[in-house]
Structures are given as C-alpha cells and as structure tokens.
Amino acid sequence: MTEMSFLNSEVLAGDLMSPFDQSGLGAEESLGLLDDYLEVAKHLKPHGFSSDKAGSSEWPAMDDGLASASDTGKEDAFSGTDWMLEKMDLKEFDFDALFRMDDLETMPDELLTTLDDTCDLFAPLVQETNKEPPQTVNPIGHLPESLIKVDQVAPFTFLQPFPCSPGVLSSTPEHSFSLELGSEVDISEGDRKPDSAAYITLIPPCVKEEDTPSDNDSGICMSPESYLGSPQHSPSTSRAPPDNLPSPGGSRGSPRPKPYDPPGVSLTAKVKTEKLDKKLKKMEQNKTAATRYRQKKRAEQEALTGECKELEKKNEALKEKADSLAKEIQYLKDLIEEVRKARGKKRVP
C-alpha cells in the first residue's frame, strides 16, 4: 500500500506543480489511465514495489501528503476484505511481461524529470503570453482567450508516461523532433524565441475559409507515418503573406468585385437611358418646330406689311386724284354760275 499511496501522491503533486490548465481532454484521459494502474497495483501487492525503492525516492518535502494519501488508500483498500480469502493459482500468469513492472518502477523518476523539464520549457512561453504583445508584432489584434487556453492545455499530452498513450510530434522553425514516452526535452534559448513569436502571431482559423492551413502545412501531425510522409514546412512558409490578409477595418467596408451587375440595376439603367433619349429627341423636335413656325410667321408678317405699304401708297394716290377731281368740279360749278349770271344781265336791259 505504500507504493500505491506513493504513486497517488506523486501524481497529485505533479498536478499541483504543473502550470497548465487540467480541464482539457488530455488531462482527463491521463487521469483515467492512472486510475487503471492503481487498480492493478491494489491486487498485485506481492509483485509490486519493494519498500527500499519506495523509501529512496526524491520527495523529501511531501511527507505530510504521503501520510494523508496512505491513510485514505488503506481505508479504500481494506473496506472489503472478502477478496483476500479467495485462492488463485497465479503461476500461469507472467505479470512482469504482462504489466511491465520494470516500467512502473522507473516511472516516478522519469515523471519527475519530464515534469521539471517541461515546466522550465513552457514557463517563458506562459510569461510572454500573459504580457501585452507589442503593436508591431501582431497585425491581427489580441488573440482570444480560448486560443491561449488551448495552447496551455495541449502540451500536457507530452507528460503521459504510459505505453498505451500516443506520441505527439511538434515542429519548430529551426528543426522538427518527436517526443518519445518519458523522454527528456532540452531546447536552447535560441529555439524558444521563435516559438514564442509563433504563439503571438498565430493566425486564427476563423478569419477566412480559404486561408485555413491543413495539418501538414502547419507542421503538426498526430501520427509518425503522416509526419514522415509530409514535407517539412516552417511557420514562415505556411502562413499567407501579410498583403493577402484582409485588414480588420477594410474587410467589411469594401465588397468583393463582382463579374456582372445585378439584373435589376441593368434594367433600371437601360430604362433611364431610354427615357432620357426620348426626352432629348422631343426637345430637339420641339425646338425645330418652333423655329420653323417662327420663320413662317415672320414671312407672313413681312408679306402682310409689304402689301399694306403698297395699299397705303395706292390709297394716297387715289386721294390725290379725288382731291384734284373735286377741285375741277368746283371750278366748273363756279364757271357755270358765272355764265348764268352773265346771260341774265344781258336779258334785262
């Protein structure tokens, strides 16, 4: 029971020391697998760890946690003791080859080293993501909190020291490497800086459907076969150039160029142009008709004025003749009167 309580307290200490969020799917799977191993260790106490190995661990600061965990483990293990009275022939089973007890003995040291190395590896990344990014580095704006949480949860899959958990492959701008189960990770300072820049300038996949890179383009694949078959891509080549990225303010204001206008717009434009043409033609016809009418009226007026002048001239000539005739008539009347007077004087002597 000391070995079982040691494993339980060790995992609890690893959970407390890890700076990552344990609410992801990888954390739940690892805890479920750890529970399976603990159940196996309960029923295999004679074949478990020795007390010497359990006492020689490198956990001097966790005495209180080990004592409390051992008390709870005893209560859980000896709550029902009926299984201890059963007799079974265990010679048929080779538990060393079946459950890999050697791996279980070496698991605490490897888990401790991987936890320390990964904590040191991702500590500067968490500090840089918590800081405010400079305005010149991130052209898209502040990343949503959900992406940061996913990045913090994803590295926990590297810490699964179980034979049945899949390995995770990752790539950096300089080189690509695979993390084996329980292996140590050593990355220099030069390799950490490009990784932090990649976390800051990560393009969200919801910006545009055409710009979403595939798993091979991003340099991350889930299986070794797909990783070996795909060509190596760096984050600088997999991303689209900044000229092709739509600006956050101009993407909504400027619509896409369309190959053709909508039918309603073309019909209305044609109708408007036809109406304008008809109006212009009518205006020109009215102008020409008005000018012709004015010309006719002017010609008629000129003809009438000419005739009137001629008639006036004739009238004046006729008046002169009438005056002359009236004068002659008056002169003749006067002569006739004088002749009558002369004849009357001659008759009266």
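From the backbone N, Cα and C atoms, a Cβ is placed for every residue, glycine too.
The noted changes are left out; the structure has the residues it started with.
What you are looking at is a predicted structure, and each value in this text was computed from that prediction instead of being measured.
The annotation domain 'bZIP' is assigned in Swiss-Prot to 276-339 on the grounds of sequence analysis.
Here Swiss-Prot notes a mutagenesis experiment, Thr212 to Ala, with the remark: Promotes stabilization due to impaired ubiquitination; when associated with A-223; A-230; A-234 and A-247.
One mutagenesis experiment named in Swiss-Prot is Ser223 to Ala, and its note says Promotes stabilization due to impaired ubiquitination; when associated with A-212; A-230; A-234 and A-247.
One mutagenesis experiment named in Swiss-Prot is Ser230 to Ala, and its note says Promotes stabilization due to impaired ubiquitination; when associated with A-212; A-223; A-234 and A-247.
Annotation of the published mutagenesis Ser234 to Ala in Swiss-Prot: Promotes stabilization due to impaired ubiquitination; when associated with A-212; A-223; A-230 and A-247; the original residue is retained in the structure shown.
Looking at Swiss-Prot, you'll find the mutagenesis Ser247 to Ala noted as follows: Promotes stabilization due to impaired ubiquitination; when associated with A-212; A-223; A-230 and A-234. Does not affect phosphorylation by RPS6KA3/RSK2.
Quoted from Swiss-Prot, the note attached to the mutagenesis of Ser251 to Ala, Arg or Asp states: Abolished phosphorylation by RPS6KA3/RSK2.
In the predicted model, the domain 'bZIP' (276-339) shows an average pLDDT of 94. Taken through DSSP, the domain 'bZIP' (276-339) splits into 64 helix, 0 strand, 0 coil.
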